[in-house]
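Q: Pasting the feature list from Swiss-Prot:
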DOMAIN    64-182  domain 'PINc'
DOMAIN    227-319  domain 'CSD1'
DOMAIN    372-438  domain 'CSD2'
DOMAIN    467-792  domain 'RNB'
MUTAGEN   Asp146 to Asn  Loss of endonuclease activity; when associated with N-487
MUTAGEN   Asp487 to Asn  Loss of exonuclease activity. Loss of endonuclease activity; when associated with N-146
Amino acid sequence: MLKSKTFLKKTRAGGVMKIVREHYLRDDIGCGAPGCAACGGAHEGPALEPQPQDPASSVCPQPHYLLPDTNVLLHQIDVLEDPAIRNVIVLQTVLQEVRNRSAPVYKRIRDVTNNQEKHFYTFTNEHHRETYVEQEQGENANDRNDRAIRVAAKWYNEHLKKMSADNQLQVIFITNDRRNKEKAIEEGIPAFTCEEYVKSLTANPELIDRLACLSEEGNEIESGKIIFSEHLPLSKLQQGIKSGTYLQGTFRASRENYLEATVWIHGDNEENKEIILQGLKHLNRAVHEDIVAVELLPKSQWVAPSSVVLHDEGQNEEDVEKEEETERMLKTAVSEKMLKPTGRVVGIIKRNWRPYCGMLSKSDIKESRRHLFTPADKRIPRIRIETRQASTLEGRRIIVAIDGWPRNSRYPNGHFVRNLGDVGEKETETEVLLLEHDVPHQPFSQAVLSFLPKMPWSITEKDMKNREDLRHLCICSVDPPGCTDIDDALHCRELENGNLEVGVHIADVSHFIRPGNALDQESARRGTTVYLCEKRIDMVPELLSSNLCSLKCDVDRLAFSCIWEMNHNAEILKTKFTKSVINSKASLTYAEAQLRIDSANMNDDITTSLRGLNKLAKILKKRRIEKGALTLSSPEVRFHMDSETHDPIDLQTKELRETNSMVEEFMLLANISVAKKIHEEFSEHALLRKHPAPPPSNYEILVKAARSRNLEIKTDTAKSLAESLDQAESPTFPYLNTLLRILATRCMMQAVYFCSGMDNDFHHYGLASPIYTHFTSPIRRYADVIVHRLLAVAIGADCTYPELTDKHKLADICKNLNFRHKMAQYAQRASVAFHTQLFFKSKGIVSEEAYILFVRKNAIVVLIPKYGLEGTVFFEEKDKPNPQLIYDDEIPSLKIEDTVFHVFDKVKVKIMLDSSNLQHQKIRMSLVEPQIPGISIPTDTSNMDLNGPKKKKMKLGK
């Protein structure tokens, strides 16, 4: 059956165009109920159960299916995802609305509908002859959709009666819209709100905890005092932004001070503009990563960024007044040049809430169902939730979602989503850090795995087409110990003309991952492999990462080779790119390769090749540094794990050898050579990587720190910075240069991927290279897969596809890759922090030498070289008299009593695991030397109480 709609439209040129829209209706679309004679099994994919075995409902005791409306799907997805909820009919009308309004919820509901155990059925009501409805005159789209949902619910109930005479199956309409529910009941459709239905499931009381509050401003505490100003409506915000009264930007909460945040202003003209917000009322219920509108305050009210470290440890709603006192303390007198543009949040343009991991802070009021949830991420405020499972959830990691933040509530309201497990357990904590950093880590789906090669796999004649056979070359790989995903291998040999041939051979991942299929889409979504301390979250399935793509020794492997002819001064004479087949002769660790190079007794082909590579690498590095490339430092640590328990038994800084530098130099050279080639061929569509030069203000901390040691650091160019760092030596303080390089690293901007057609600045500041990309790690970086495809097309080894030459799609890919790369780095740091806690838990209290990296108003941040560990020593503690602290930002320095601390001063600290806060167990550092009465702790700390003061009773608004 065909429905058509015809109308006339005026064109830009002033003409008239006739538009005909056709809508096809069918009568062979199945209802999804197995055994339905009327449909004859017409449905496809996951179906409903013939006799639903769902939990007993007190409002609907007979077997039933659920049919939710759009808002239930949007706001109660956590309830629908629960294993107790099965046999749900998802209408096409509802699915389309959800897709338009929330991409994350749409993805979640698609995942649920694809789970056969859940028995969710998607019914295409918009194309079914009996359930399609046309929009009536005067009816808006929302009312039409509500009517379409009711028509489908009514049709289902009538249709199911035809299955058999004694059939009692019903379809229950779930809606939170009071008017829609009333209309449904008038039309004879069984209808309930989500809350009514969930509360009727007496066998599953825990489901009530997962119910979301229904409005942003809803559930206000009765008789609560108004704390925050009202958010302006979106229409007023848009007018204000257009007129320049308000500014739009991303709200970024501080990790160190819960009363402070910054807003990064959007827009080309104000790209780097940053506005400071201080105080609860100025933060005005914004949450980290929200898009907000801010009003700039008069200059007389501008403030300087606070140097105070402040964490929210309030226990009740009445702490607001105390916080106002704390806010006043933040506003200390500073010089005018230290003041920054300051503002206040006037409205929320877009909420970017997500499910948060953390712990329940159980109320001490026995009968209370209201409790505070403390997120693991210190940038997120505490969340008030209602739960009947408090005793069960205490001491466990849970997930909570925010529902709204009323004006009269100190904290937002939310609901319980999921229990992750006991706090402190490795599996639980790993799950938390992966979820908190949005690292996709679910097992690869069957759809993805279906695109893997069938085993046993071998190289065929077809694979050899357009490939060079390099299996005769003495190629080897050099990697960290235990590496199974070997991306790269190298060779060096002397040619007959006396020149050298050097090859970098990279795993040909793009041969196995073809554009657009499920494997490619999942790899693009993950973006990068994430390396945690004891596990790896692969970007591609293990069959590829550790087997077919890994350039293991003594097996034939497909590769993409970059081969140079060089003279003995490492000058490139010719460059060739080719798809190849290689057979690595050795898989070496950095230490093994170094032993070969240094050994006087080894002169085999592999060792000769390594020595040639090492000699050239030294020349290449020297030349890079002369051009202004930076050699920075960061304290990286390596754990030695117990082979049985996998607990860390030793912690030490990573040792770098010449071979580390050797491999790095040739990877850099290959990346630069490939960048030039793909940009020559695809000037508008090359995927490149740039490193922006930091603004001068970034270097202030480095320059001041060096000046305190009578050293001058020049920062006008990368070359002058590199040279002044090289000259910043102290014969009496050899570690000073390393500390300066660590500080310089903190001043740097983040390197990012970008599309060449969308940016004019290609320069890589840190490498002092005019152009750069990533080509050498396609097993663990999706950027490299795209670069391989571009290079393959450039040399005629593969064909192109539309998305590869679409700069807007490439820009979107780059945006995701930059986000995934950043999150992977954060997840890795969190993993190191957790394993450091495990190490010191077993090690007990230790005393070590440390150097001051930063000076704060009430603390010093120190680095312990032995462990590569950074921590904060606080000088103000609860329940203790505060010492007299004098902070000087210009030097910078901190005076405590008669002792003055400067950056890079040597101190001695005690390191211990502080378990007083289960939610945020942390490495606690206390000053041992220099001795300051009332501040420094004695060397003997065997009687120290690390569990902190006893808990006070919590009060929560009822």
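Easy rule for this one: first residue shown is 1, then count along the chain.
Each residue, glycine too, has its Cβ placed from N, Cα and C.
Tell me what's around each of these sites.
A: Confidence for the domain 'PINc' (64-182), expressed as mean pLDDT, is 90.
For the domain 'CSD2' (372-438), the DSSP counts in helix, strand and coil order read 15 helix, 27 strand, 25 coil.
Residues within less than 8 Å, Cβ to Cβ, of Asp146 (mutagenesis position) and separated from it by at least 6 positions along the same chain comprise Asp69, Asp177, Asn180, Lys183. In the three-state DSSP reading, Asp146 (mutagenesis position) counts as helix.
Under DSSP, Asp487 (mutagenesis position) is assigned to coil, being neither helix nor strand in the three-state scheme. For Asp487 (mutagenesis position), the count of additional Cβ atoms within 10 Å of its Cβ stands at 24 [all protein chains shown].
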Q: Where, among 64-182, 227-319, 467-792, do we find the most CB pairs under 8 A to the domain 'CSD2' (372-438)?
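A: So the stretch in question is 227-319.
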Q: How many helix, strand and coil residues does the domain 'CSD1' (227-319) contain under DSSP?
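A: Breakdown, helix to coil: 20 helix, 28 strand, 45 coil.
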Q: Across the domain 'PINc' (64-182), what are the DSSP residue counts per state (helix, strand, coil)?
A: 64 helix, 19 strand, 36 coil
